[in-house]
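J.: Have a look at the structure that comes next, please.
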Amino acid sequence: MDLVEEILRLKEERNAIILAHNYQLPEVQDIADFIGDSLELARRATRVDADVIVFAGVDFMAETAKILNPDKVVLIPSREATCAMANMLKVEHILEAKRKYPNAPVVLYVNSTAEAKAYADVTVTSANAVEVVKKLDSDVVIFGPDKNLAHYVAKMTGKKIIPVPSKGHCYVHQKFTLDDVERAKKLHPNAKLMIHPECIPEVQEKADIIASTGGMIKRACEWDEWVVFTEREMVYRLRKLYPQKKFYPAREDAFCIGMKAITLKNIYESLKDMKYKVEVPEEIARKARKAIERMLEMSK
């Protein structure tokens, strides 16, 4: 059985669209109808004509698609496609911060659960966090769950950022160290460094550019050779878009287990059996939708 052919057949039969994140396996990227970062995927999810959305990404992304498309069927091909960082932030963390800073707006990275988003004033992605926080009429902002992105936002906006929880992080980006920076410069002396803002502050400081994955794609045209400090599959995406340029992963072991849970086989099974359906309780979805839509409005 040719899985790709079967997926294309079922996709047509179900009137489905496949949305994939930049960190997906190469073969999954190759069959997707749209590939993007969290912000691009959220925007694309507001313009879906299909009846079924198959989300090749982790659970919080599929939840966001469902929140923005309550009347459509949203499928996630694997229950293992979870985000460890999103699960670090509990509602209690937000409520505790609100007790200490009652007037501070709650800004949540989209890498959070739907339940947490219901308590947010606005959501952000790594692509628009600085822009959105700058526009907020407050010098103190509660921000979660990524402490490294919180550091970057504080540096770029000059505002007091309260990270919730205090140690929230992405285990993939947390791996990158100053040793990786030194090694990258030795191995590729002509390359510049593109670094994701989920990396630790010491690594961020060595960047030629700090950008979300969408930002990396936009700015890759500025130089001919890059070392990429983010999930390794981003290198495949960049090489495909810019075949004339050179891209190197800063670490081969920088891979997200949750993202890799999505395969051609389970995308096929997902379309065949219409599983696993993503559901978000109406009250949570209604509140979270406000925060997501406010983000989309503030970052046009």
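Cβ atoms here come from the backbone N, Cα and C positions, even for glycine.
The noted changes are left out; the structure has the residues it started with.
Look at Swiss-Prot and you will find H21, S38, Y109, V110, N111, S126, H196, P197, E198, T213 tagged as iminosuccinate binding site. Residues or ranges marked as [4Fe-4S] cluster binding site by Swiss-Prot: C83, C170, C256. Y23 to F appears in Swiss-Prot as a published mutagenesis result, with the remark: Loss of activity. Record note (Swiss-Prot) on the mutagenesis of Y109 to F: Loss of activity. Among the mutagenesis entries in Swiss-Prot is N111 to Q, noted as: Loss of activity.
I'd like to know what surrounds each of these features in this structure.
T.: Over all protein chains present, the Cβ of N111 (mutagenesis position) has 28 other Cβ atoms lying within 10 Å.
Within the same chain, residues at least 6 positions away in sequence whose Cβ sits under 8 Å from that of C83 ([4Fe-4S] cluster binding site) are V58, D59, F60, N111, G258. According to DSSP, C83 ([4Fe-4S] cluster binding site) is assigned to coil rather than to any helix or strand.
Sequence-distant contacts of Y23 (mutagenesis position), defined by Cβ-Cβ distance under 8 angstroms and a gap of at least six in the same chain, are G57, T213, E231, E233, M234, C256, M259.
Y109 (mutagenesis position) has a Cβ environment of 28 other Cβ atoms inside 10 Å. Y109 (mutagenesis position) falls within a strand segment according to DSSP.
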J.: Write down the Cα-Cα distance for C170 ([4Fe-4S] cluster binding site) and Y109 (mutagenesis position), rounded and given in Å.
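T.: Here the two Cα atoms are 12 Å apart.
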J.: Max Cα-Cα distance in Å among H21, S38, Y109, V110, N111, S126, H196, P197, E198, T213, the residues listed as binding iminosuccinate?
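T.: Largest pairwise Cα separation, rounded: 17 Å.
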J.: What's the CA to CA span in angstrom from C170 ([4Fe-4S] cluster binding site) over to E198 (iminosuccinate binding site)?
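T.: Roughly 7 Å, rounded to the nearest whole number.
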J.: Report, as a single number, how many Cβ atoms besides its own are within 10 Å of the Cβ of E198 (iminosuccinate binding site).
T.: 27
J.: Around the Cβ of H21 (iminosuccinate binding site), how many other Cβ atoms lie within 10 Å? Please give the count over every shown protein chain.
T.: 28
J.: Give me the non-local Cβ neighbours of H196 (iminosuccinate binding site): same chain, 6+ apart in sequence, Cβ-Cβ under 8 Å, ordered along the sequence.
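T.: In sequence order, the residues whose Cβ lies under 8 Å from that of H196 (iminosuccinate binding site) (at least 6 apart) are S126, H173, I210, A211, S212, T213, M216, F229, T230.
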